[in-house]
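Annotated active site, acyl-thioester intermediate per Swiss-Prot: C136, in sequence order, evidence recorded as experimental evidence. According to Swiss-Prot, the feature NADP(+) binding site maps to R10, G11, M12, V13, T37, S38, Q74, S166, Q353. The feature phosphate binding site is assigned by Swiss-Prot to R103, K246. As annotated by Swiss-Prot, substrate binding site applies to Q163, E243, R270. Among the sequence features in Swiss-Prot, the mutagenesis site R103 to K is noted as follows: 2-fold increase in affinity for ASA, 23-fold decrease in affinity for phosphate, and 275-fold decrease in activity. In Swiss-Prot, a published mutagenesis experiment is listed as R103 to L, annotated 7-fold increase in affinity for ASA, 150-fold decrease in affinity for phosphate, and 1400-fold decrease in activity. Under its mutagenesis entries, Swiss-Prot includes E243 to D with the note: No change in affinity for ASA and 82-fold decrease in activity. For the mutagenesis result K246 to R, the note given in Swiss-Prot is 2-fold increase in affinity for ASA, nearly no change in affinity for phosphate, and 30-fold decrease in activity. Among the mutagenesis entries in Swiss-Prot is R270 to K, noted as: 2-fold decrease in affinity for ASA and 825-fold decrease in activity.
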Amino acid sequence: MKNVGFIGWRGMVGSVLMDRMSQENDFENLNPVFFTTSQAGQKAPVFGGKDAGDLKSAFDIEELKKLDIIVTCQGGDYTNEVYPKLKATGWDGYWVDAASALRMKDDAIIVLDPVNQHVISEGLKKGIKTFVGGNCTVSLMLMAIGGLFEKDLVEWISVATYQAASGAGAKNMRELLSQMGLLEQAVSSELKDPASSILDIERKVTAKMRADNFPTDNFGAALGGSLIPWIDKLLPETGQTKEEWKGYAETNKILGLSDNPIPVDGLCVRIGALRCHSQAFTIKLKKDLPLEEIEQIIASHNEWVKVIPNDKEITLRELTPAKVTGTLSVPVGRLRKLAMGPEYLAAFTVGDQLLWGAAEPVRRILKQLVA
């Protein structure tokens, strides 16, 4: 049974990973060792009924060297500090990472097994030892419309994202909720009075959002009652943000198409959802296909994608973050041909940023490695 070290298991993604591994009884097939950046020597948690002893220091290279597999959700700074030191010792175990630091390295594979199991299997045969979870929007896009890529039907795709606060971290989620609460408090008495002017209410809310003391330390701007059309840093040579660049770079790496890439681009926008990312796609298909056939191709790709009929009532019920949060379901709806021509397709999808967007691909590659 393989010795598997877990780092960053207390954080948001790590906690979701622990929950999913417990639900699927994954701890039965491995010996867990838990690491910490600040509390070495304290009692380790118990998952799957296994006593893992005491917490070990996440910076102790000698302890890390003893492991067959390391799973880290600690973030890119930790990876950048520890990974090269560990590899320099000759350690030859598997490194599984939820952070972005190693994604584009030649000796790393971005994992999303319902989409790129062929790439993963080939990498394992070649002796690849580094496996990294992908960008959340990219993974959720490929889970949603992977069938179109699998059938080589996509000429190009333009994406507009509607990304949840969770993608920016736990502090950002708290800030969003604080903003929402303050906006309601600013007009709570007026909301109770049906005779109050909605324009007066709007003016008060807007003034509150613009106030110097409105909490924006994490997002840098109001998100509650607003949106932020910018995620990550600017890439000056293209005008893209790094999040937008990932759509192209990671999609093609996941699919094994880096030598013959499919153009993927668009705009990434932060909205006031808590943990589900939504995306609107404009897709140029390589050929005109009947909509019914397109729906069948999408729906049959994996067991989690679900085609939602282009009907208002069903869409409002099934195709929202409120519905999808906390589930592995990846619904795709608003499917229709666009006025630009019969080979142009519109689609809209929603997916949980912490599940298929982060923890689940990591859980599933770990399951393969311990098998």
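Cβ coordinates come from backbone N, Cα and C, glycine included.
Location within the structure of each feature annotated in Swiss-Prot.
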| residue | record | Cβ contacts under 8 Å, 6 or more apart |
| --- | --- | --- |
| R10 | NADP(+) binding site | T36 |
| T37 | NADP(+) binding site | I7, S57, A58, F59, Q74, Y78 |
| R103 | mutagenesis position | I110, V132, G134, N135, E250, K253 |
| C136 | active site, acyl-thioester intermediate | Q163, G167, H277, Q353, G357, A358 |
| E243 | mutagenesis position | N135, T137, T161, Q163, I231, D232, C268 |
| K246 | mutagenesis position | S100, N135, T137, V138 |
| R270 | mutagenesis position | Q163, A164, A165, G167, A168, F219, L223, L227, I228, P229, W230, I231 |
Same chain, 6+ residues apart, C-beta under 8 Å of the C-beta of M12 (NADP(+) binding site), given in sequence order: S166, G169, A170, L354
Mapped DSSP class for R103 (mutagenesis position), helix or strand or coil: coil
Binding-site residues compared (Q163, Q353) - highest count of Cβ atoms within 10 Å: Q353
Sorted by sequence, non-Q163, E243, R270 residues with Cβ within 8 Å of centre, substrate: T137, T161, G167, A168, I228, W230, I231, D232, C268, V269, H277
Number of other Cβ atoms within 10 Å of the Cβ of Q74 (NADP(+) binding site) across all protein chains: 25
R270 (mutagenesis position): secondary structure state under DSSP, collapsed to three categories: strand
